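A.B. asks: Got these off Swiss-Prot a minute ago, pasting:
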| type | residues | note |
| --- | --- | --- |
| BINDING | 302-309, 645-652 | ATP binding site |
| DOMAIN | 95-237 | domain 'Clp R' |
| DOMAIN | 511-546 | domain 'UVR' |
| MUTAGEN | GLY773 to Arg | In irm1; iron deficiency chlorosis |
Amino acid sequence: MAMATRVLAQSTPPSLACYQRNVPSRGSGRSRRSVKMMCSQLQVSGLRMQGFMGLRGNNALDTLGKSRQDFHSKVRQAMNVPKGKASRFTVKAMFERFTEKAIKVIMLAQEEARRLGHNFVGTEQILLGLIGEGTGIAAKVLKSMGINLKDARVEVEKIIGRGSGFVAVEIPFTPRAKRVLELSLEEARQLGHNYIGSEHLLLGLLREGEGVAARVLENLGADPSNIRTQVIRMVGENNEVTANVGGGSSSNKMPTLEEYGTNLTKLAEEGKLDPVVGRQPQIERVVQILGRRTKNNPCLIGEPGVGKTAIAEGLAQRIASGDVPETIEGKKVITLDMGLLVAGTKYRGEFEERLKKLMEEIRQSDEIILFIDEVHTLIGAGAAEGAIDAANILKPALARGELQCIGATTLDEYRKHIEKDPALERRFQPVKVPEPTVDETIQILKGLRERYEIHHKLRYTDESLVAAAQLSYQYISDRFLPDKAIDLIDEAGSRVRLRHAQVPEEARELEKELRQITKEKNEAVRGQDFEKAGTLRDREIELRAEVSAIQAKGKEMSKAESETGEEGPMVTESDIQHIVSSWTGIPVEKVSTDESDRLLKMEETLHKRIIGQDEAVKAISRAIRRARVGLKNPNRPIASFIFSGPTGVGKSELAKALAAYYFGSEEAMIRLDMSEFMERHTVSKLIGSPPGYVGYTEGGQLTEAVRRRPYTVVLFDEIEKAHPDVFNMMLQILEDGRLTDSKGRTVDFKNTLLIMTSNVGSSVIEKGGRRIGFDLDYDEKDSSYNRIKSLVTEELKQYFRPEFLNRLDEMIVFRQLTKLEVKEIADILLKEVFERLKKKEIELQVTERFKERVVDEGYNPSYGARPLRRAIMRLLEDSMAEKMLAREIKEGDSVIVDVDAEGNVTVLNGGSGTPTTSLEEQEDSLPVA
């Protein structure tokens, strides 16, 4: 591109890009004319051209490397232009006025010259460049006349032939081509344009009329006068479209406002705005403020999604229908696009000029109400070094009442930006827009129903609208009504529509076969196997007919449904529930038969993994069933328990088993080891670090986990190890199901199951709760458990505050494990070892004697099942590891583990007559500890 610029500069005619002066010739009285071309004399060290684009408002030589001086000053220095009148002459005409498309035309013309082997660029190459550019007005007009690049190239070669000489790197322009460039500038001036586009080059080419290009057009049957007419007509249409950006009228009274704004009142008259339901107090307050003499600028403040923009649209609809006071009757509500206003302002003062023009048009019109959505974007908009931003430019007009402006912004942005500038804040009158209630949201949805039914081509039931409002309020906590409810019905409509629009499975299979047949047919034709191609073509025709018949049948069925009164697909309550579930992961759909069976058999399933502890398993199962059928308190967590008891009896394991069974996997559980929160300063890790501290941007371990997965089990393991401040923070979680994190966001805990484990009271349980005297309770086991429970509860009251314990749903005391229960757990743990060895293709069997030995060594009522795991590790896993390393046991072996008469563990490779306990005889269950 650098080379193209240099050639263009050298070839530019004198009237365009050079300075001429008469210099007296030595030895004579006559003067001779000296012509200094722009780039031929421009040899400035350090001046390196890097780009050739963006000419409409920028220099053609986009980036001048290694030079800080202005490009035009370099040109003047190279041309030795004296000060005075001539020094004001610049070379803007060519380089600053060429559009990108015009530059592309010149570059393509040079490429065409190289292709033809010519060492010049003439009018014919410019014509080929105009056709080859493809997207400009000139290319479109020539294409509409039936002129294409291929035919034009043929005609050019016929007339001038191909060159055989050496083509220089820098290809000069012919005098006639220079004349075309000169005429294109004149054409641009006549049309009132301050740029040269491809259309002006074409007009210059036609006006020149005597070059090879004119003969080419004549040979191709094109009428120059007709081409000229078409170009001027298209230029006029483009100008009209540009003037009407933003939907304004074609009358050019307010060009700036129409370019950067959208007329909401006109859209309301055309019925293109959604109906606004309710919000009467806010609209009346806005009208009231607009009627003031000064500072008549309402600012709508509310949370995102509550309907601030809708209030401006509601005002436009009222004005369109005439239902407004005479103070604002006949006015236009125009929303300003700040992004469009700032876009393309490359030079200092350009943005301010646009804004001043805009304000002047509003001031002169006196019938404009300006609506600026996200009004906080005014602050800092357009500000550069030494410039002032949009807010400061607008301040005087806002205060004097010359400009009626409605702003809209969120509470956070209002606090961050507008409240920081008291001078701007006093010019806007705040109008609070509260979140609508569920009932108001239902009315809004009913008002919008028709628009969404037309868009999705279906119907919404009343129940679906009620469900959208209620479920979005209950389950989607981080957004606001009515926005989240509207999004629900919109996505549900899209889902139902797509489901009904699916092609039948039969038609899909036929289409797949049809594609394959077509592919094979084309390959057969390429391979000149015409007999096979003919057979495949017949099959292709048959398949097309079958597909058409299936599609026609589907259309007839839908037509018959509509005739019988069925108005297309319906969006029901279950569709809304499905969308809520897919958004949040919370199952809100109705309980299916399979799920009902799972819920009713929950205790039985959990007991496959948890041995004993009936009270805890029943309490957990009851809570899940209550939540799933929708009977739980909607403002509290699903349930909150504290599991207390000795170590190793299955407190944490029960939470893991629940997460694995009901929530899909153990990873679905949020586990917090409270031993990590023993110090006061670690409490902030739960909700996030305060501002100014490391980790503020990362969020809290608890709050972020629940925000991402709102339907889950939260396990606070070893709760008594935590600092007492943790319990204070948990009070609002247990009571109201909510917690505010360090960034001020409210996290919803209403769909979590909270489980806290504790070893408080383990010393009481170890003693067994025995007391002196007679016990009249016949069930000694239950009597002992009840005594232990009351003693543990008393000890919990000593450790935890009453307000904490009072908020828990249930305090469950785990029993000590009996020897029989430990034996069942041993079966589960041994099965784990069998499974691990099976992956290594080693079959393991243990005898009954070995199992008894493991239970004897691993049973300790005070420590639960954990000693059992250690006994298996020591007696079984260590023995197996030694034998495997000694290569006495290899893959594919069958191993029996037994205990001899002296009590030593023996590992036998191969079968023996000893009675064994095989893998198949083990219970199908999983470990407890």
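Cβ coordinates come from backbone N, Cα and C, glycine included.
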A.B. asks: Which whole number is the mean pLDDT over the domain 'UVR' (511-546)?
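C.D. replies: A mean pLDDT of 82 is what the model gives the domain 'UVR' (511-546).
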A.B. asks: Pull the DSSP breakdown for the domain 'UVR' (511-546) and write it out as helix, strand, coil residue counts.
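C.D. replies: So the counts come to 33 helix, 0 strand, 3 coil.
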A.B. asks: Per 10 Å Cβ neighbour count, which of the binding-site residues GLY302, PRO304, GLY645 ranks highest?
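C.D. replies: When each Cβ's neighbours within 10 Å are tallied, GLY645 tops the list.
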A.B. asks: Can you name the residues of this chain that are 6 or more positions from LYS651 (ATP binding site) yet have a C-beta less than 8 Å from its C-beta?
C.D. replies: ALA616, PHE643, SER644, GLY645, THR757, PHE814
A.B. asks: If you count the other Cβ atoms within 10 Å of each Cβ, which of the binding-site residues LYS308, THR647, VAL649 comes out on top?
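C.D. replies: Per the Cβ count within 10 Å, the most buried is VAL649.
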A.B. asks: Helix, strand, coil: count each for the residues of the domain 'Clp R' (95-237), based on DSSP.
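C.D. replies: Reading the DSSP string over the domain 'Clp R' (95-237) gives 98 helix, 4 strand, 41 coil.
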A.B. asks: So how many other Cβ atoms are close to VAL306 (ATP binding site), meaning within 10 Å of its Cβ?
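C.D. replies: I get 21 for this one.
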A.B. asks: What does DSSP say about VAL306 (ATP binding site): helix, strand or coil?
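C.D. replies: Note: VAL306 (ATP binding site) is coil by DSSP, not helix or strand.
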A.B. asks: Per DSSP, THR647 (ATP binding site) is which: helix, strand or coil?
C.D. replies: coil
